[in-house]
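Attaching a single structure in structure tokens format; questions to follow.
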Amino acid sequence: MFKNAFANLQKVGKSLMLPVSVLPIAGILLGVGSANFSWLPAVVSHVMAEAGGSVFANMPLIFAIGVALGFTNNDGVSALAAVVAYGIMVKTMAVVAPLVLHLPAEEIASKHLADTGVLGGIISGAIAAYMFNRFYRIKLPEYLGFFAGKRFVPIISGLAAIFTGVVLSFIWPPIGSAIQTFSQWAAYQNPVVAFGIYGFIERCLVPFGLHHIWNVPFQMQIGEYTNAAGQVFHGDIPRYMAGDPTAGKLSGGFLFKMYGLPAAAIAIWHSAKPENRAKVGGIMISAALTSFLTGITEPIEFSFMFVAPILYIIHAILAGLAFPICILLGMRDGTSFSHGLIDFIVLSGNSSKLWLFPIVGIGYAIVYYTIFRVLIKALDLKTPGREDATEDAKATGTSEMAPALVAAFGGKENITNLDACITRLRVSVADVSKVDQAGLKKLGAAGVVVAGSGVQAIFGTKSDNLKTEMDEYIRNH
């Protein structure tokens with residue numbers, strides 16, 4: 001049961017990365033366009049704002065497509081089925097909800113009582129994915145043969161969406177009310193506590209690759225903002241981009257991603273044994289620059305996560321504290337994907353107290369460096385370069401990586417599902433005991449996570465390319 005649950009949660013987390021991947025361009029367009037910079041012609045600002053806003057307005061549909069593709073090995077039919085399912089489900093609720101709630105349709109629409117948001121998109125995507133996996137090989141009588149196989153999937157998905165829409169018309173209002181209550185509490189009533197908890201739990205979920213699921217309600221659901229054109233935005237990211245002065249509560253990520261973790265990487269480098277310091281320095285400086293520029297932190301985190309869990313617990317606590325600090329000091333900036341220098345500069349149009357970020361950030365860096373340096377020495381933690389015995393990894397060329405990786409995962413017969421997100425290979429295997437974790441690390445994995453039949457190998461931003469190479473190798477050999 002646990003094996004299947006973790007494998008499915010892995011797929012959910014991975015599938016959410018496709019819609020999240022459109023946020024950078026949408027965020028830049030909406031953020032820059034809404035900022036109304038004096039050096040940018042008004043018509044250009046308007047076009048950019050409308051273009052970016054259109055993506056955020058259709059996020060439920062984009063999430064529906066992403067979830068469907070994530071559970072069907074990127075089969076395009078499931079994406080079409082997800083679009084059909086979402087459209088039918090929404091319209092079904094629009095008709096049935098007024099009958100259930102005994103309220104005019106206009107009042108239901110104005111109060112968003114039947115608005116399922118991105119969660120509705122995820123539900124629609126799940127319907128399409130389930131129907132695809134269940135019916136894509138279905139055989140029908142000869143006179144209905146045209147609708148057999150994959151063509152049947154959008155049809156059955158649409159029918160299932162009608163049933164789902166009717167059911168949601170009854171159960172969604174109380175669920176939506178609870179979500180709205182939490183949204184109001186987190187966004188407006190007590191954001192200090194809410195985002196402190198968010199930051200801590202989000203880091204705790206990183207080792208399992210499940211943080212993408214936790215991010216969705218905070219990034220795309222909480223709070224509500226209506227701009228001058230009457231467009232409604234939900235979620236901290238879209239609201240900030242649209243110019244909501246109460247948004248930007250996710251800004252704490254800049255403190256530990258641009259300053260804290262890079263300082264921790266330097267502390268690990270300085271703590272390495274003299275004979276290993278040059279080698280470790282190259283790795284850590286590269287990881288620190290990645291975190292500082294892009295906000296991608298896994299290369300640093302996985303270097304100490306398993307060998308020194310006490311450091312990771314402290315890091316999770318400091319990450320959680322970063323969000324309340326920014327909120328209490330009135331520091332706001334925007335993020336579209338992660339909290340790196342690129343986001344910090346490009347999305348600063350609606351920011352507040354931008355000058356405080358480097359000041360507080362340097363203070364955070366000092367805290368991180370001091371804690372890591374002291375604890376590594378005092379507890380003799382085996383961070384990179386301090387191992388009792390090290391074995392040099394053999395350099396492996398790009399052309400050799402695919403077969404070596406397949407072999408490390410136990411051979412192609414042992415691989416039951418192959419996928420990747422931004423920083424990690426996500427592989428389901430038949431027999432975990434056949435996976436060579438040491439071999440994966442020699443090939444460059446910053447860490448390996450095993451839970452049930454799911455194996456995650458953290459290779460950084462090249463993971464998706466490695467997945468493509470492995471997929472081609474498996475098909476051709």
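Every residue gets a Cβ built from N, Cα and C, even glycine.
So Swiss-Prot lists these for the protein:
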ACT_SITE  Cys421  active site, phosphocysteine intermediate
DOMAIN    1-388  domain 'PTS EIIC type-1'
DOMAIN    399-477  domain 'PTS EIIB type-1'
MUTAGEN   Cys204 to Ser  Destabilizes the protein structure; when associated with S-326
MUTAGEN   Asp419 to Ala  Still allows binding to Mlc
MUTAGEN   Cys421 to Asp  Still allows binding to Mlc. Derepression of Mlc targets becomes constitutive, i.e. independent of PTS phosphorylation
MUTAGEN   Cys421 to Ser  Unable to be phosphorylated and to catalyze the phosphoryl exchange between glucose and glucose 6-phosphate at equilibrium. Remains susceptible to CdiA toxin from E.coli strain 3006. Still allows binding to Mlc. Derepression of Mlc targets becomes constitutive, i.e. independent of PTS phosphorylation
MUTAGEN   Arg424 to Lys  Cannot bind Mlc. Cys-421 can be phosphorylated in vitro
MUTAGEN   Arg426 to Ala  Still allows binding to Mlc. Cys-421 is weakly phosphorylated in vitro
MUTAGEN   Val449 to Gln  Interaction with Mlc is hardly detectable
MUTAGEN   Ala451 to Phe  The complex with Mlc shows much weaker association than the wild-type
MUTAGEN   Gln456 to Ala  Decreases Mlc binding. Interaction with Mlc is hardly detectable
MUTAGEN   Ile458 to Ala  Still allows binding to Mlc
Fewest other Cβ atoms within 10 Å: which of the mutagenesis positions Arg424, Arg426 wins that one? Let me know.
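So among Arg424, Arg426, the mutagenesis positions given, the one with the fewest Cβ atoms within 10 Å is Arg426.
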Between Gln456 (mutagenesis position) and Val449 (mutagenesis position), what is the CA-CA distance rounded to a whole number of Å?
5
For Ala451, Ile458, listed as mutagenesis positions, tell me which one has the smallest number of other Cβ atoms within 10 Å.
Ala451
Where among the mutagenesis positions Cys204, Cys421, Val449 do you find the Cβ with the fewest other Cβ atoms within 10 Å?
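Ranked by other Cβ atoms within 10 Å, the mutagenesis positions Cys204, Cys421, Val449 bottom out at Cys204.
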Tell me the residue counts in helix, strand and coil for the domain 'PTS EIIB type-1' (399-477), as DSSP assigns them.
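Output for the domain 'PTS EIIB type-1' (399-477) reads 36 helix, 22 strand, 21 coil.
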Ala451 (mutagenesis position): which of the mutagenesis positions Asp419, Arg424, Arg426 is the nearest Cα neighbour?
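Answer for the nearest of the mutagenesis positions: Arg426.
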Around Gln456 (mutagenesis position), how many other CB atoms lie within 10 A of its CB?
26
Considering only the mutagenesis positions Cys204, Val449, Ile458, which residue has the minimal Cα-Cα separation from Cys421 (mutagenesis position)?
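Answer for the nearest of the mutagenesis positions: Ile458.
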Using C-alpha positions only, work out which of the mutagenesis positions Cys204, Asp419, Arg424, Arg426, Val449 is nearest to Ile458 (mutagenesis position).
Arg424
Looking only at Cβ atoms, how many others are within 10 Å of the one on Asp419 (mutagenesis position)?
21
